[in-house]
Structure formats: structure tokens, C-alpha cells
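Engineer: Here it is, the structure, as C-alpha cells.
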Amino acid sequence: MATLCRPSVSVPEHVITMEETLELARRRHTDHPQLPLALRLIENTGVRTRHIVQPIEDTLEHPGFEDRNKVYEREAKSRVPAVIQRALDDAELLATDIDVIIYVSCTGFMMPSLTAWLINEMGFDSTTRQIPIAQLGCAAGGAAINRAHDFCTAYPEANALIVACEFCSLCYQPTDLGVGSLLCNGLFGDGIAAAVVRGRGGTGVRLERNGSYLIPKTEDWIMYDVKATGFHFLLDKRVPATMEPLAPALKELAGEHGWDASDLDFYIVHAGGPRILDDLSTFLEVDPHAFRFSRATLTEYGNIASAVVLDALRRLFDEGGVEEGARGLLAGFGPGITAEMSLGCWQTADVRRGIRQDVTRTAARGVSRRVRQA
């Protein structure tokens, strides 16, 4: 059964604190009639620090969509490979053991996808399948886990690599002056995450069931307005309240699996903002402490879009994981309004060691190639 292994995460070296964000807002929007409200909303996010791919002075300039997209491509090619290599090492696999790369990003555009460059540069087999996902926003982290689960269910000997690369700072638009835009300027950060889903063996979350749910008639609540200047992010004021209609979908998925969503051992969810976590605690009737990993990501990195779920899971690993067989929920939330949800149990490599030792890497690569040719 497919196992989601320890994620590798990297954030850029340029850091901006909440205090610096608030001061920038005061300086750049002195005469804005709703500045006090915007400042209060930014403070309420709880985001203490964010990491960005360029110095703040460069981020605040807008050289044009073309130049920004060049920065996206340059920084992705510079930073992603090391994150992938650590994820492969943590999963005890080689690049040639990977059968599919699922690449998610909503903050830049490349064609061919970065996956083609990665296959050429990092030694993945030329038959490696590519699944780039560009338009699911913050929900894409959960979607990538689910698509990897689906692939490994269809091909039980296969291994999937998930990569999330988000440079939200490249979407900053100095002419967007609505309160929602000012809030986003203090909420989003940049980050890269990668994780392997092994078809056999591995330590991590043994994925058992996944599902998706879209709240009807909410597709304009989170969206891009694409202009000559790039991606203009639009965030409706109703978004923070979306956990009330989404919580029943989480409960239903757990119920279909014979579980109670209010009585699980770990919760790894997208932290788009503090109210999402607070409301999930309320509507799922779960202790707020259960969402500590997601809240830590929000506090230290901000909303890093599709990479949030993987970073929160990384923090669970860093805490030492959980006991064998512990049951958990993973979920990403984003445009649509969409929830991508999965359920799984914790397993350690020792439990399935017999399986892993029966398949050498040479034999596994042979199986992998047969899967690709199927």
C-alpha cells in the first residue's frame, strides 16, 4: 500500500518579519482609508516571519510579468533539485526508482513543465511520467498526495515524487489596493517542498482513502485575474468561513472509511489563515493542539500555498512521528472552493522490512520500467 514518506522543505534566505511588513504597509499606504483595518488583519494572521526569493526591495518593484516569470524559472531550477534529492534520500530511493513526478505550482508558468528539465538534469528515467498541476492553488498539495496515491494504487510497485514550488512574492501587485490584497501582502510566503510516495515499504503515512469536495458556486471566491502585469490574486472576504461547509465533507470521508473525524491521532491540513484552523477545531470538535504543525508553518513561513501540507507533515516527522497504526487526516484547501482530503495510518519501515528486502533496487528498477511500459 502507498506510503507518504518524510517531506523535504526549503525556504529562501530573504526574511521579512511581521513588524517589517506592518511598517512597509504604513509607509506605502499612508493615505489609504482602510489602512487601520488592513494592519489589524495582518496582525491577526499570526504570521511572524516569511521567506522570499528576492530582497524585499526587488520584490516591491514590478519589472513586468516577463521578467518575474524569468525569476520564477531561474529560482526554481536553482532551488528545487536539492529539495528533491533530500526527499529521495529520506525515502531510500534513487531518481531511477521514480515512475511519476507530480509538480504543483500556481505562482509561475513554464512550458514544458519543470518536470522535463528535472528528468534531464537529475537522472530520472526518460520514461518517467509527468503530471504538472498549475491551477489548484493552495489545494494542490493535497491533490498531489491524492494523485500519487491513485497512481500507486493502480501500479502497486511504482513510486511517485511530489514537488511543490511556490514563489508567492512574485505575484505581488503594487497597484492592488483592496483590503484583501493588503492582507495577502502580509500573509503569503515562498517555499519548496518534495516528498516521495512509495508503492511498497517506507516510513510515514500509509495512504488508505482519498476524496475531493467542491463547495458549489464559490469559484469566484479565490481566483486570479490574469493581466499583462501578471497574476492578480483576488480573495473574497467570505473565504475564512469556508470550514463550516467543508467540515462535513471531511467527516463524511472519514465515516466512509469507518472512522470518526473527531477522534483521529493526527491532523495535517492547509493553514491558509488562523481562522481556518480555529474553525476546523470547532466544527470537527478537535483540540486546537491537534493542528499545531499547520499553525507552526503559518507562524514561521506564512501561507506557502501548495507546500503548506507537506511542511506541516515534515514537522510531524521532526517531532518523532506517531505510534504504529495511528490514524490521521490530511487536507488541502484552495480555489473552487475545493478540499482535497486523504486518510491514512502511520507505519514504520521495520514493519514491512521483509517486503523491502525482497526487492533489490536493481529489481525494483526493472519493475518500474515494466510499469511505465504498461
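Every residue, even glycine, has its Cβ placed from backbone N, Cα and C.
From Swiss-Prot, here are the annotated features:
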- Cys138: active site (ACT_SITE)
- Cys106 to Ser: Still able to produce THN (MUTAGEN)
- Cys168 to Ser: Still able to produce THN (MUTAGEN)
- Cys171 to Ser: Still able to produce THN (MUTAGEN)
Engineer: Just to be sure I understand: of Cys106, Cys168, Cys171, which mutagenesis positions have a C-alpha no more than 10 angstroms from the C-alpha of Cys138 (active site)?
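Structural biologist: Cα within 10 Å of Cys138 (active site): Cys106.
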Engineer: Name, in the order they occur in the sequence, the residues of the same chain whose CB lies under 8 A from the CB of Cys171 (mutagenesis position) and which sit 6 or more residues away.
Structural biologist: Thr107, Phe188, Gly230, Phe231, His232, Phe233
